[in-house]
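A.B. asks: Checked Swiss-Prot, it gives:
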DOMAIN    37-118  domain 'Saposin B-type'
MUTAGEN   Thr61 to Ala  Loss of glycosylation. No effect on enzyme activity or localization to cytoplasmic vesicles
MUTAGEN   Lys173 to Glu  No effect on enzyme activity
BINDING   Asp184, Asp186, Asp188, Tyr190, Asp205, Asp208  Ca(2+) 1 binding site
BINDING   Asp223, Asp227, Asn229, Asn231, Ile233, Glu245  Ca(2+) 3 binding site
MUTAGEN   Ser263 to Leu  Nearly abolishes catalytic activity
MUTAGEN   Ser263 to Ala  Loss of enzyme activity
ACT_SITE  Ser263  active site
MUTAGEN   Arg345 to Glu  No effect on enzyme activity; when associated with E-379
MUTAGEN   Gly372 to Met  Loss of enzyme activity with lipopolysaccharide, due to steric hindrance. No effect on activity with small, synthetic substrate
MUTAGEN   Lys379 to Glu  No effect on enzyme activity; when associated with E-345
MUTAGEN   Pro419 to Met  Loss of enzyme activity with lipopolysaccharide, due to steric hindrance. No effect on activity with small, synthetic substrate
Amino acid sequence: MQSPWKILTVAPLFLLLSLQSSASPANDDQSRPSLSNGHTCVGCVLVVSVIEQLAQVHNSTVQASMERLCSYLPEKLFLKTTCYLVIDKFGSDIIKLLSADMNADVVCHTLEFCKQNTGQPLCHLYPLPKETWKFTLQKARQIVKKSPILKYSRSGSDICSLPVLAKICQKIKLAMEQSVPFKDVDSDKYSVFPTLRGYHWRGRDCNDSDESVYPGRRPNNWDVHQDSNCNGIWGVDPKDGVPYEKKFCEGSQPRGIILLGDSAGAHFHISPEWITASQMSLNSFINLPTALTNELDWPQLSGATGFLDSTVGIKEKSIYLRLWKRNHCNHRDYQNISRNGASSRNLKKFIESLSRNKVLDYPAIVIYAMIGNDVCSGKSDPVPAMTTPEKLYSNVMQTLKHLNSHLPNGSHVILYGLPDGTFLWDNLHNRYHPLGQLNKDMTYAQLYSFLNCLQVSPCHGWMSSNKTLRTLTSERAEQLSNTLKKIAASEKFTNFNLFYMDFAFHEIIQEWQKRGGQPWQLIEPVDGFHPNEVALLLLADHFWKKVQLQWPQILGKENPFNPQIKQVFGDQGGH
């Protein structure tokens, strides 16, 4: 699963053609292209493809196509301004090359955003030109021979070095690294701001100047004078003088939901409209600034902690919304502690962002769902980089000990197993990617090969034409799942009960097929890897039903006072 500071600033902006970043750890493998070069190449090919296809769809010049793309982008985050800066810098050469029938691969190699290092294979997304690659590239370089652009591109210049963008880039980078809200006046890890790790990720603060006021805490003096736990229930019933919090919530077993996850749990999503020329319009990019400041994640629509109405038209709700429906006293008590690229190995770097006080707060349901990155990487040989069962045991035990020292007594922890990711190749490899649908010139197999060649694939092991490698990856995933299962069966902790649940994606596929759907419709169309919103909500439904059947004590009681809470407090202040 992606760990993309570079993709965050390049692909989503569509303009990250020369960005350098430090979000991903340095790699000791010198044979691997630098992450900066790999992601920059992907960003360039994506942008040039969109420009070329916009010209085709609208029967316009390349110049008009570039201007059209910029006109679609919002002013927020200087997206439109940055787009015009890029056109000014690179536009004339892109026009010359596309006018000479060079494809996006050739354009990006000519402008040196893609580079073939000595001894390395040629990485290309589209079919190779009919003439030899060497001849085509020489021809393209002659076309732009006198251009000052190549000097600029070689300099490694960073879009974030532009004064207008420096602060924005820094904000996003800080939020990603620390996994706590950037805007948090009282430093209680809760915010009144939605993105940059704000209330899209954890319940909205209702008093950002008082660190003792935050979602999930036990009420202070039954919230007679203020709403100390932000669930929208406070004050005193004038009829009998009993505090509403005491009347409606005492003994109802309130609890929160906390997800420790990766990009799947955070709901990584790149909208197909952003790269599909035939669907592109002024409305396509309205939500791009929000997505950028959420690291291309959509936790507000995720299966675990989503609180907004689904955008995909199915009736299933997130686990958090089901907990709220069961007991309205649980309002706003959710935390999505997920990061792109997270695994059992690096969870310790951001688990401190979890907010729970053993004494002051209600118990929590914690879902540990590191479902991919312990077997996934972009390395040319991904098998040695996979987490071993022994190392997973050590990592998870360290996490559980941390949870035991922070969670209130009566909490519950569920360890999620890993999926069998062979369904990705099986269901997508021969289908056209959104970028390839217009001209029927690019399948998911080509996308996977391109990303693997650049060593920026989110999961080389499963996104590979090599069946043996796909099988090995699934075998290791099964071994790790069995390790989690053994931990749940044998380990005991004082402050929480421990459970294990299979990541039963095959059951989700079967359920979707019963409704007339196809398996490929459950996968994110742009990256061809992550479960999409439909899949995440179906997984939440599967989780809820299994827990209800096997471990109903995890969910707490149904609150008989829910109707009265709604009558007195309406939507409880919303989310």
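Along the chain as shown, residues are numbered 1 onward.
Positions of Cβ are set from backbone N, Cα and C atoms, glycine also.
None of the noted substitutions appears here; every position holds its original residue.
Give me the lay of the land around each of these features.
C.D. replies: Averaged across the domain 'Saposin B-type' (37-118), pLDDT in this predicted model comes to 96.
Around Thr61 (mutagenesis position), the same-chain residues six or more apart in sequence whose CB sits under 8 Å from its CB are Ala55, Ile95, listed in sequence order.
Within 10 Å of the Cβ of Lys173 (mutagenesis position) there are 17 other Cβ atoms, across all protein chains.
When secondary structure is read from DSSP and collapsed to three states, Asp186 (Ca(2+) 1 binding site) falls in the coil class.
The secondary structure of Ile233 (Ca(2+) 3 binding site), as reduced to three states from DSSP, is coil rather than helix or strand. There are 26 other Cβ atoms within 10 Å of the Cβ belonging to Ile233 (Ca(2+) 3 binding site).
In the structure as shown, the Cβ atom of Ser263 (mutagenesis position) sits within 10 Å of 28 other Cβ atoms. A helical conformation is recorded for Ser263 (mutagenesis position) in the three-state DSSP classification.
In the three-state DSSP assignment, the secondary structure recorded for Arg345 (mutagenesis position) is coil. Its Cβ taken as reference, Arg345 (mutagenesis position) is surrounded by 15 other Cβ atoms within 10 Å in the chains shown.
Within 10 Å of the C-beta of Gly372 (mutagenesis position) we count 27 further C-beta atoms, all protein chains included.
A sphere of 10 angstroms centred on the C-beta of Lys379 (mutagenesis position) encloses 19 other C-beta atoms.
The Cβ of Pro419 (mutagenesis position) has Ile371, Gly372, Ala477, Phe503, Phe505 as same-chain neighbours under 8 Å, each 6 or more residues away in sequence.
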A.B. asks: Going by DSSP assignments with H, G and I as helix and E and B as strand, what are the residue counts for the domain 'Saposin B-type' (37-118)?
C.D. replies: 63 helix, 0 strand, 19 coil
A.B. asks: Report the residues of the chain - excluding Asp223, Asp227, Asn229, Asn231, Ile233, Glu245 - with C-beta within 8 Å of the mean position of the site's C-beta atoms, for the recorded Ca(2+) 3 site, in sequence order.
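C.D. replies: Near the Ca(2+) 3 site, beyond Asp223, Asp227, Asn229, Asn231, Ile233, Glu245, sit Pro219, Ser228, Cys230, Gly232, Trp234, Tyr244, Cys249, Cys329.
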A.B. asks: Relative to the Cα of Asp188 (Ca(2+) 1 binding site), which of the binding-site residues Asp227, Asn229, Ile233 has the closest Cα?
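C.D. replies: Result: the closest of the binding-site residues to Asp188 (Ca(2+) 1 binding site) is Asn229.
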A.B. asks: Work out the three-state DSSP category of Asp223 (Ca(2+) 3 binding site).
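C.D. replies: Once the DSSP labels are grouped into three classes, Asp223 (Ca(2+) 3 binding site) ends up as helix.
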A.B. asks: Give me the sequence-ordered set of same-chain residues, not including Asp184, Asp186, Asp188, Tyr190, Asp205, Asp208, with a C-beta within 8 angstroms of the centroid of the Ca(2+) 1 site's C-beta atoms.
C.D. replies: Pro181, Val185, Ser187, Lys189, Ser191, Val192, Asn207, Glu211, Val213, Tyr214
A.B. asks: Only counting partners 6 or more residues apart, tell me which same-chain residues put their Cβ under 8 Å from the Cβ of Asp186 (Ca(2+) 1 binding site).
C.D. replies: Asp205, Asn207, Asp208, Ser209, Asp210, Glu211, Val213
A.B. asks: Between the Cα atoms of Arg345 (mutagenesis position) and Ser263 (mutagenesis position), find the distance and write it as a whole number of Å.
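C.D. replies: Roughly 15 Å, rounded to the nearest whole number.
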